[in-house]
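Visitor: Below, the features straight out of Swiss-Prot:
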VARIANT   Ile7 to Val  In strain: DI7, Draveil, KY024, KY038, Loua, Monty5, Tahiti and ZW141
VARIANT   Ile24 to Val  In strain: DI7, Draveil, KY024, KY038, Loua, Monty5 and ZW141
DOMAIN    45-169  domain 'N-acetylmuramoyl-L-alanine amidase'
BINDING   His50, His159, Cys167  Zn(2+) binding site
VARIANT   Ala72 to Thr  In strain: KY024, KY038 and ZW141
VARIANT   Asn171 to His  In strain: ZW141
Amino acid sequence: MANKALILLAVLFCAQAVLGVTIISKSEWGGRSATSKTSLANYLSYAVIHHTAGNYCSTKAACITQLQNIQAYHMDSLGWADIGYNFLIGGDGNVYEGRGWNVMGAHATNWNSKSIGISFLGNYNTNTLTSAQITAAKGLLSDAVSRGQIVSGYILYGHRQVGSTECPGTNIWNEIRTWSNWKA
């Protein structure tokens, strides 16, 4: 039985390494618990990309500060149940858990129930994506497919395609339009 557990752990570790995704849990970054949660279906057809339009962070410590500030704003000022996004990606190349898997976000009106929301920390009208961020985002999307959160033929949108906004910023917009699942 112990051998089976070790094999399972090794498989999970290798799967994470193959996808190149390290997800920093909400508890690890000091996030608050959601006041409520709505389940999100599996095999969704869409992923929506955002930017937070705030400060850029390039270290784990700085990204944690940004995450805590964004969550406080979303919960305390906007009255939302939690941080709006399912996942966020810092300039340090880490993926940070927001609402996480299988929980409906509050990131794109009329699209929350049919998409996952992924946001980059920073303002990408002025900031530029690093190769680590691009790798993390693509790895996270691959992970979402392998987990059954989104279908393999999912459609990738920038927030501006589903709402009246500049989000996800010009620099992210120009990048994601080159990705295979992006649709005009």
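Here the Cβ of each residue, glycine as well, is placed from N, Cα and C on the backbone.
At each noted site, the model still has the original residue.
Mind running through what each feature is packed against?
Guide: Within the same chain, the residues at least 6 positions away from Ile24 (variant position) whose Cβ sits under 8 Å from its Cβ are Lys60, Asn94, Val95, Tyr96, Glu97, listed in sequence order.
Averaged across the domain 'N-acetylmuramoyl-L-alanine amidase' (45-169), pLDDT in this predicted model comes to 97.
In the three-state DSSP reading, His50 (Zn(2+) binding site) counts as strand.
In the three-state DSSP assignment, the secondary structure recorded for Ala72 (variant position) is helix. A 10 Å cutoff on Cβ-Cβ distances gives Ala72 (variant position) a total of 12 other Cβ atoms nearby, all chains included.
Other C-beta atoms found within 10 angstroms of the C-beta of Asn171 (variant position) number 18, with every protein chain shown included.
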Visitor: Looking only at the domain 'N-acetylmuramoyl-L-alanine amidase' (45-169), what are its DSSP counts of helix, strand and coil residues?
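Guide: Counting residues by DSSP class gives 41 helix, 29 strand, 55 coil.
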Visitor: Once His50, His159, Cys167 are set aside, which residues in the chain still have Cβ within 8 Å of the Cβ centroid of the Zn(2+) site?
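Guide: Apart from His50, His159, Cys167, the close residues are Val48, Ile49, His51, His107, Ala108, Ser119, Gly158, Arg160, Gly163, Thr165, Pro168, Gly169.
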Visitor: Looking only at C-alpha atoms, tell me how far Asn171 (variant position) is from His159 (Zn(2+) binding site), rounded to the nearest Å.
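Guide: Computed Cα spacing between Asn171 (variant position) and His159 (Zn(2+) binding site) is 13 Å.
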